[in-house]
Every structure is written in structure tokens, then in C-alpha cells.
Amino acid sequence: MDGKKCSVWMFLPLVFTLFTSAGLWIVYFIAVEDDKILPLNSAARKSGAKHAPYISFAGDDPPASCVFSQVMNMAAFLALVVAVLRFIQLKPKVLNPWLNISGLAALCLASFGMTLLGNFQLTNDEEIHNVGTSLTFGFGTLTCWIQAALTLKVNIKNEGRRAGIPRVILSAVITLCVVLYFILMAQDIHMYAARVQWGLVMCFLAYFGTLAVEFRHYRYEIVCSEYQENFLSFSESLSEASEYQTDQV
């Protein structure tokens, strides 16, 4: 990969992945240090520990809950930005827009779920927290499959297979983790369920980090223009639009 030919926007998905994963592990270590949860490598519950090391339990009590809320809010914002930029990136390249629109909607709903589970702690409002968890995991998984399909279909810079196959594999692993997580939860095997949950979240974050592959080819700009009180005619509008129409935003 030639760094001189890479857009700075490639770092956005990487920052999202690294920031969120680091923040969640900080929450985990704070909760373990305060003896709120068991360490992930514990074989059995020890005296004084309250819960299995689920992420929701790790971020349930201050000071860990304060960090958890901030991490999830920032993650939701970055995920929303990634969703919009990815939609714009693929918009001129797909013939049938429904799949691209579905990918945008799914990731937006997953981002909204992140804010719910981050700001409504489990013991304070379990119902809303669980709704946020369902939105995040459910629409997050759907997003992964949609983006994997779009990657193979659009084939940006002939890198569709190189980026798409790992995404299909990650999507399958994520789906398997979601199913396994709920099975273990139903059987009250909480230590293993918590480990699966952490693995699931790390796979999610790794998946979105792979979007840097396509983002490195694109440059995004925000264009600000002065409001014109007198509207241009239709022909003038088309003429002006043709001057600025590019594949870049």
C-alpha cells in the first residue's frame, strides 16, 4: 500500500475500531479492579465479585459507567459518520440503490442502539438497555452481511474479493457468536456467554476497521456556498451542477 496515494479518510474506520476497543477494555479493567465483575479468565465466581464479565455489567457502576457512556456515544457518532460516507461512496456505483440504502439504515439503527445501551445502564433501566443491545447486535449483524455483499458486487478498484471474502468470514463468525451467545445465556452458562460476547464485539470492531481498504481511495469534502435569493433557472442549475459533478464528495 503506497501511503502517498492513500486518502486520510482511511484512518476514520481505524480510529473507530481502535478507540472503541481500547475504551471498552478500559471499562473492563476498571470494573475488575473495583471487583464489580469477574475477570474473563476466571474459572468460577469468587468471593466479593458481583457479576460475570458481561460488557453491560462492566459499565454498570461508576466510575466505569461514566467511561462506558462516553465511549459508546463517541462510537455511535463515528459509526454514523462511517455509515453516511460509505453510502455516498457506493451511491454512484450501484444500479439498484435498495441494498445501499438498507446498509445505511441498518448502521444508523445500530448506532442509535449504541447510545441507548451506553446511556441507560442495566440496573437503572434494563428494558431500554436491552432494546439498545438488540438494536446494536441485530442491525450490526445485518450491516455486516449487507456491506459484505456490496463489497463483492461493487468491486472498487478490483479489490472486491480481497476485501469481501474476509468480510463474509467475519460476518459468519459474528452471526455464529450471536447465536451461541443467546444459547449460552438461555442455559445460564454465563462465564462462557460473556467471553463469547467480548469476542463478538471485537469481531464487529475488526469488521468496520476493514472499511479502510476502500476509504483510502476516496476524498470527501464539505462544500459551503452562499445562499442565493434569486433562484437559478433549470438550465443554469444543470450547467452549474455539471461543472462540479465528480465522484468525490
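Including glycine, each Cβ sits where the backbone N, Cα and C put it.
Here is what Swiss-Prot records for this protein:
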MUTAGEN   Gly48 to Ala  Does not affect ion selectivity
MUTAGEN   Gly48 to Phe  Does not affect ion selectivity
MUTAGEN   Ala49 to Lys  Affects ion selectivity
MUTAGEN   Lys50 to Glu  Does not affect ion selectivity
MUTAGEN   His51 to Asp  Affects ion selectivity
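Within the same chain, residues at least 6 positions away in sequence whose Cβ sits under 8 Å from that of His51 (mutagenesis position) are Lys36, Ile37, Leu38, Phe57, Asp60. The secondary structure of Lys50 (mutagenesis position), as reduced to three states from DSSP, is coil rather than helix or strand.
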